[in-house]
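A.B. asks: Below are the features listed in Swiss-Prot for this protein:
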- Asp929: active site, proton acceptor (ACT_SITE)
- Met591, Gly592, Arg593, Gly594, Gly595, Phe596, Gly597, Val598, Val599, Lys614: ATP binding site (BINDING)
- 585-1069: domain 'Protein kinase' (DOMAIN)
- Lys614 to Ala: Loss of activity (MUTAGEN)
Amino acid sequence: MERATQPRPRALLLLFLLLGCAAGISAVARARSLLAPTSDTAFGLGAAAAPTSAARVPAVATAEVTVEDAEALPAASGEQESRATESDDDVELRPRGRSLVIISTLDGRIAALDAENHGKKQWDLDVGSGSLVSSSLSKPEVFGNKMIIPSLDGDLFQWDRDRESMEAVPFTVESLLESSYKFGDDVVLVGGKSLTTYGLSAYSGKLRYICSALGCRRWDSDEMEEEEDILLLQRTQKTVRAVGPRSGSEKWNFSVGHFELRYIPDMETRAGFIESTFKLGGNKEDSKIISDVEEQDVDTVIKVSVADWKVMAFSKKGGRLEWEYQFCTPIASAWLVRDGKVIPISLFDDTSYTANEEVLEDEEDIVEAARGATENSVYLGMYRGQLYLQSSVRVSEKFPTRPKALESVNGESAIIPLPTIKWKPLIHSPSRTPVLVGSDEFDKCLSNDKYSHEEYSNGALSILQYPYDNGYYLPYYKRERNKRSTQITVRFLDSPHYSKNIRKKDPILLLHWWKEIFGTILLCIVATTFIVRRLFHPQPHRQRKESETQCQTESKYDSVSADNSDNSWNDIKHSGYVSRYLTDFEPIQCMGRGGFGVVFEAKNKVDDCNYAIKRIRLPNRELAREKVMREVKALAKLEHPGIVRYFNAWLETPPEKWQEEMDEIWLKDESTDWPLSSPSPMDAPSVKIRQMDPFSTKEQIEVIAPSPERSRSFSVGISCGRTSSSESQFSPLEFSGTDCGDNSDSEDAAHNLQDSCLTDCDMEDGTVDGDDEGHSFELCPSEASPYTRSREGTSSSIVFEDSGCDNASSKEDPRMNRLHNGHHYVNKLTEFKHSSSRSSSEATLSTSPTRPTTLSLDFTRNTVDRLQPSSPKVYLYIQMQLCRKENLKDWMNRRCSMEDREHRVCLHIFLQIAEAVQFLHSKGLMHRDLKPSNIFFTMDDVVKVGDFGLVTAMDQDEEEQTVLTPMPAYATHTGQVGTKLYMSPEQIHGNNYSHKVDIFSLGLILFELLYPFSTQMERVRTLTDVRNLKFPPLFTQKYPQEHMMVQDMLSPSPMERPEATDIIENAVFENLEFPGKTVLRQRSRSLSSSGTKHSRQPSSTFSPLPGN
């Protein structure tokens, strides 16, 4: 018995030893599992997913699988480097686990494929949170030609149909929500960002819990093992909705989301893992590359075709397709779970793997090529009729990620260079038709999708209409980025925390634009040279001959030197003088020259009405100035419907030569409104005033018609005088028609025409000749009709029936007086006529410098007087009522037959003129220069008497006889000037005269109204005969009453002429009824608008002048 019981303690000891060994082995295995290498996991965005985390996976015999990932994070790369230093034994002892390919699709589902079992689907789970993308931004009615396309990672892109380019918007969904709740006056933004975490069984796909802002929900199941590995999915969804603030109706919306994956081994929940291990998906600069040690063992590559919705596995060495899986929904993200690590799969790796070793020397180049393809890819796809974008990591890095992109600080702006993606779409396969092998399932997916390609055509781009096109790759070319860089200015918060996210502007290469740059520089040089030459280097003016005159009012034509042409606008601007005329008025155009000044049309800057501004240069003597001012004050008080209204007057004393320089600048700037019309030197007639008996009182006018020969001329001689004095002979005037060759014999060159254009001169026509082409006007006109000139087309029809130019020069230049007296002047005239063939030249009326025309009067000016310093010039500006350019002279020239002139209308016009003259006489004034060219029409066709340059008081003292530079032998009244053809005999003879001189002029105007002329020669002859009371028989027979009245008005004796009141009450006007006759005499100032808006058309009221 003792022997039998002895071995029992030994058996117990052996049993204890066996149990201890088993426990030791179990502890060692447990310790090994705890010492296995691990790494943290961070979440990525879409295709750019997170780095890996290591965990123990049950050892399963499987082939080596690897994924080329150009977008893995650097942290994981560092881990691989550390692991590469491990011993080979440690590498062999590492446990191998199952390989799963986790796929996230746009419909919100998660699927797992078994990489070792030919891609068989391990599990498929719908978490019930809806699709990842939903938007109404692609509809054309939202943004028109431009639209906003969201990206799955939260970036926004703007598509421009016109430019066919896509640009990144400088803010994300988060910054759009955080910047302001109000997007515009009619849009309010609402929405937010939601984070949801899902816990899944790694290999069964069963949902264990869901955690969100509302709390966590768990599914307890006995089937779930405690040690089963967990896949941690985190879904980020961002939603923005735009609603109307009043109605609450939704205008547009979009929502984008993405999944992030992490692998949790065993039961370790690691409290606080979100703070310690999760990284922002926006950190896109990390990447992971498999170490060289592992690359020696791998032989399979997992690739994702975004366009075909496929996941494929290739043999790395042979490039053979091992397996593929077709999804029915676009793929958003993909991961490979192997050996306890999560490796993101690039969706944009389009590298071809082939067995050809010559193409790429080693496997390292393959990785670099895959990385290059990944960098420059953007995919534009469509899901359920909604466009969306998937961008690679390298392209996404170039997009701004500031959350406060729309906010501003201190009004400062920051410039962000945004990448522009050109519309150069690349289809995903060389052939637009799908490959036959394996395409049946894909066709089935298309047929089952209710959002077919007919629905896709409703999208904004209308590009995905081919049945097998689901999207396009948009390469991001570096050379295009270097050529052009789109810059969008946005405002940022001045925070140093964000300074590291700003990318510097890429260098712009200008070599591609060398032609445009060269052309722009050349154009700038030419334009600058032209402007400088025109403004600062004007052409030198031609100087006027000393013996030459052109209706000059002021002594403006002094010696003109080349230095004057160098004066620029800067000299005038810096002179310090401010003109009231230029301050209060805006000049429009020059309307012409009156008896004493220049008339401008100008617009008042305050009331916006147009007025006629007359500029008169006052005489140098104080007595003369007082007289002119007294006359202006008297005229300003005249208020009558038949008189041009005066509104305002002021004096200006500009610096020396300031006004001349301003006039020259006006000429250059307003050249279209200042053309000159003149007879051609070949066609210009000559007007010869022959020397007659100085004691003869008979007026003689001889008209010689121009001959067709080259040198043709006609002469008009007007000789008049007084029996009491031989010094009163009328000034002779001679014009000679010569060619341009005769002009070369002249001693002096012709003066610049432009310089004379703004001279205050005494011309017979005070208005611009409206019938001449280009609104031209005459510098030294006659009574020749502008209508006739335009009708005949030549200047040979111009007739100078008076010597207005002579008088104009005489009345304005006192130095001429010494040369106009007695026989001295007759002797000078004789010498002039003997040498006329040598020294005569044509009037400078043409703008052509090669055919000058000069008005030759052999009046020598004293050089000493010319060099004497002149006193400051004083100008009187008078603001008057603006009338039409057409005066009574133009009105009659357009009606050359009696049928064209209605008798009633002519009498109506004359009656209005007579009433205006009667009003003047009642105020103790006389006009002294009544003629058709001084009778105007307002915009509403009311007759107005104007041009009161020669108006004077009827009781003027004799000592004031020369205050306005009278002619040499005339001893009464201002200047003794006026148009000779309409002057009374006492004016021409230089005798004392009264207001009856206006009655004489009225008689000639009435005769000319009732008796039209076909030619100007006929007009000159007939009016000359009528002045001597020789009336045409037709006029006597047809108008007997008018004949008697005209005969009385033209009586040689002023005492026998009727008063203006008697004329108005004549029986001729009592037998006829005029439209508005009674209204005319009671017409107030309001019936004729004082100022008129800028309009050249007559009013629509009743016009007493038919055919105007």
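Cβ atoms here come from the backbone N, Cα and C positions, even for glycine.
Where a substitution is noted, the model still shows the residue that was there originally.
Could you place the listed features in the three-dimensional structure?
C.D. replies: For Asp929 (active site, proton acceptor), the Cβ neighbour count at a 10 Å cut-off comes to 26, with all displayed protein chains included. In this structure, Asp929 (active site, proton acceptor) belongs to neither helix nor strand by DSSP; it is coil.
Taken residue by residue with DSSP, Val599 (ATP binding site) is part of a strand. Other Cβ atoms within 10 Å of the Cβ of Val599 (ATP binding site) number 23 in total over all chains.
Other Cβ atoms within 10 Å of the Cβ of Lys614 (mutagenesis position), summed over all protein chains shown, number 28.
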A.B. asks: Compute the C-alpha separation of Asp929 (active site, proton acceptor) from Gly597 (ATP binding site), stating it in Å without decimals.
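C.D. replies: That comes out at 15 Å between the alpha carbons.
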A.B. asks: Could you state the CA-to-CA distance between Met591 (ATP binding site) and Lys614 (mutagenesis position) to the nearest Å?
C.D. replies: 10
A.B. asks: Mean pLDDT over the domain 'Protein kinase' (585-1069): what is the value?
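C.D. replies: PLDDT averaged over the stretch: 64.
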A.B. asks: Where does Lys614 (mutagenesis position) sit in the DSSP three-state scheme?
C.D. replies: strand
A.B. asks: Tell me the coarse DSSP state (helix, strand, coil) of Met591 (ATP binding site).
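C.D. replies: Once the DSSP labels are grouped into three classes, Met591 (ATP binding site) ends up as strand.
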